Amino acid sequence: MSCPPTPNPPFRPPSHTRVLRTPPLPPWVCLNSKSLSTGVGGQKNQLREASMENGERKKLSSTLSDGDHKEENKLKQGIPQDLSSSPKLDRYKIARQLTEKAIKERKIFSIYGHYPVIRATLRRKGWVEKKFNFFPKALQNLGSEDKSAETKENQEIALERFDDIHDVMSRLVKNEIPYLLWTIKRDVVDYHSLTCDQMLNHYGKTASFTTKIGLCLNMRSLPWYVQANPNTFFPRCYGLCTESEKQEFLDDFRRTVAASILKWVVLHQNYCSKVKGKSKKEEAKNSDPSPKKDPENPDLKLPSLSGQVVDTACKVCQAYLGQLEHEDIDVSEASTEALSEEEWNDLTQQYYLLVHGNASITDSKSYFAQCQALLSKISSVNPQTEIDGIRNIWIIKPAAKSRGRDIVCMDRVENILSLVAADSQTTKDNKWVVQKYIETPMLIYDTKFDIRQWFLVTDWNPLTIWFYKESYLRFSTQRFSLDKLDSAIHLCNNSIQRRLKNDKERSPLLPCHNMWTSTRFQEYLQKRGRGGTWGSIIYPSMKRAVTNAMRVAQDHVEARKNSFELYGADFILGRDFKPWLIEINSSPTMHPSTPVTAQLCAQVQEDTIKVVVDRKLDRNCDIGNFELLWRQPAVELPPFNGSDLCVEGISVKKAKKQMPPIASVGLSESLLDAPPKVRSARALMETVIRPPRTTVRQDWKREEAKVLSTTWSMPVMDAEVRGRAKPIYAFEVNDYQHVDNKSHKSGYTRVQSSKVPGVTLTSAQHPALFAQTMKPTQMTSSPPPTASGNHRDSSPFCPIVFEELWLHPNSQRRPSSCILQSRAQGWIRGIP
């Protein structure tokens, strides 16, 4: 909307009046660049009237200093060069032009979360932000770090300049559809309502590899998808909320106990051979067979274990080796000599004394060769033998939490099972997972570290993975030691370490912010003669681990075209520089907490935009430090056409069951022995004949109902007698048979006795029911028994034949009482 030139002359304040800098113009005010004039003292002042969209008018003035280029540079941010080079610009006119161009090119984006780098990168590329209407419900599910970042983001938005050109452009696109959504969680948006043109930085159903329990279960299925062994790059893991998983973990713990005893013997002898001639604890165990004394308490004798412990451990390891080499396939379970529960408990307790109680094994030197040979065979078939160590430490993690929350390390099986049992009654299944702790990690200056490696998935069919060339290391604040199982020593998560102070005994060569870039790490390896290790072992192994994890999870993810997601994988290096995959994180933190993350996190976000946005228009564009890791051939899905589906053949006709003739039901004798007392003949009929209440209801809108023909012997009384008398009647039931359907008649229900043609029972209550003329049936009526009361002895006692029953098509009411249900899909209804 254009505004006419202001007729008022430029305002010049008196010399003694200080020029005030008034607030900038709101976005709905139109400016006229012709009204700018040069004021006193080299300052530009203006006073104009501008029409607003709602009809209001305001008088605003703005003053710009000739030497103040900060505001001008801020204005030019995100503006093409051809527009920003002009000295006389209407910022709101530029905002409208840029907005119209962005709408035409579908460059509208929305951000939920603290992602200033993504916002600035998209703005430089001509994208316009539509302010995201976030949901408080989604904010409740965020962690404390996410909430603080979101609060900071909201404060930054609130403190923005009101006349910021990007804020103006955001108001202009408030009714437009964003074509790029960048959120901290997928549930923030309605995932299934997105159009195919909208990009989202998340996929659905990624819990199969972004949660600890999902990755644990998926890695077991890896051999079905890839010719690879998950035990070569993923430490074995178990869920602790199912009995089968608990038993598998218990068996693994016990096997590790046996292998640790053998390792103790080998390590003890190797250590003794290096310290010959020195008075050491391990040397004295073999030189002096007598029980050793504690150096801190000489009067306390340390326990000494017999060689039977080593024999039992060798027996267990030999059986385990046979399982790994598949020698137990043709052997029955009854023939195997497994340890009893009591023997397992005894072996475990002796192991605790050996490792934690500083006990020794008598004559352990004689078992050295046997233990070394057996361990060598196990190592050749079990790639995790080296990382197991001798302490048998396991790390217990919540199944679906992140940032190191509630993670503990334990080395006693009873403590692990007790932790799960105490929490199993109030939690869902698979809340806890237990994973073998890497007891022999690579250390830098006696300090443990892990590696955060990014990778990007842009499609699941075909699976397309981009691997980032840069990564960073996270150090612990404490020196590494297995004597203490504190999280500060064994967990390198920045969310945990940032709350702790660096240990004074830690090497001063480590950075105070506890992070290195991968480039700095390569320099460290180069100085120690291991410069080629990164390119030959570490980097390729991390690539293979990520590729295998994504290929096995491909069938579980809810794939969506035009979506992408950036993940963060955590690795720990062993002593042999082999990386071990620990977990994969969705929505990895991009908070610039250290100088390292401030550099790399901003860099990886900018490069992500290059891959997912720029590469759509130019396949040869710059993609930063990303490299294509894996792209499989696309799997063509067969088209679905329901019209081609048909079934040919002849249907099987179900044979009709023939109704056998039913003989006379002898109810007369039983009724005569104990005749019921009823008020009327109708009540008598309903009491004796009607089916149970659970009978399936018949569809009363059918055009006709097939019924049975039967004969009932009953007295016919006058109306005055039926209302008040309480006689006892005999009721005779005779043979009945199927009758063919007759022609349809309309009228009232009419039932007439063949022997008493003058007596007619008419139901005016149900006019839709009617019957044909009854056929007489030859039979002998049973006389009623003598009874006291007002019963008339002269009452006629004659049979009434119910021949056929018809149902009117327009009938909306059903008869009152059901007398008999036939097997020929028909009903006989009583007379009310």
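Quick reminder: no glycine exception, Cβ is built from N, Cα and C everywhere.
If you look up Swiss-Prot, you'll see Arg403 marked as protein binding site.
The feature L-glutamate binding site is assigned by Swiss-Prot to Ser495, with similarity to another entry given as support. Neighbours of Ser495 (L-glutamate binding site), defined as other CB atoms within 10 A of its CB across all chains, total 17. Ser495 (L-glutamate binding site) falls within a helix when secondary structure is assigned with DSSP.
For Asp570, Glu583, the entry in Swiss-Prot reads Mg(2+) 1 binding site. If you take the C-beta of Glu583 (Mg(2+) 1 binding site) and look for same-chain residues 6 or more apart in sequence within under 8 angstroms, you find Lys212, Leu215, Ala569, Asp570.
The domain 'TTL' annotation in Swiss-Prot covers 271-624 and is backed by sequence analysis.
Around Arg96 (mutagenesis position), the same-chain residues six or more apart in sequence whose CB sits under 8 Å from its CB are Leu172, listed in sequence order. According to DSSP, Arg96 (mutagenesis position) is assigned to a helical segment. Under mutagenesis, Swiss-Prot gives Arg96 to Glu with this note: Decreased monoglycylation activity; when associated with E-93.
According to Swiss-Prot, the mutagenesis experiment Arg106 to Glu carries the following note: Decreased monoglycylation activity; when associated with E-104. Arg106 (mutagenesis position) falls outside any helix or strand according to DSSP and counts as coil. Counting only same-chain residues at least 6 apart in sequence, those with a Cβ under 8 Å from the Cβ of Arg106 (mutagenesis position) are Tyr179, Asp197.
Taken residue by residue with DSSP, Lys185 (mutagenesis position) is part of neither helix nor strand, so it is coil. One entry in Swiss-Prot concerns the mutagenesis experiment Lys185 to Glu. Its note says: Decreased monoglycylation activity.
Mutagenesis annotation in Swiss-Prot: His192 to Glu, described as Decreased monoglycylation activity; the structure shown retains the original residue. Residues within less than 8 Å, Cβ to Cβ, of His192 (mutagenesis position) and separated from it by at least 6 positions along the same chain comprise none.
Annotation of the published mutagenesis Asp330 to Asn in Swiss-Prot: Decreased monoglycylation activity; when associated with N-328; the original residue is retained in the structure shown.
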Rounded distance in angstrom between the Cα atoms of Ser495 (L-glutamate binding site) and Lys185 (mutagenesis position): 19
Sparsest-packed among the recorded positions, when each Cβ's other Cβ atoms within 10 Å are tallied, from Lys185, Asp570: Lys185
His192 (mutagenesis position): secondary structure state under DSSP, collapsed to three categories: helix
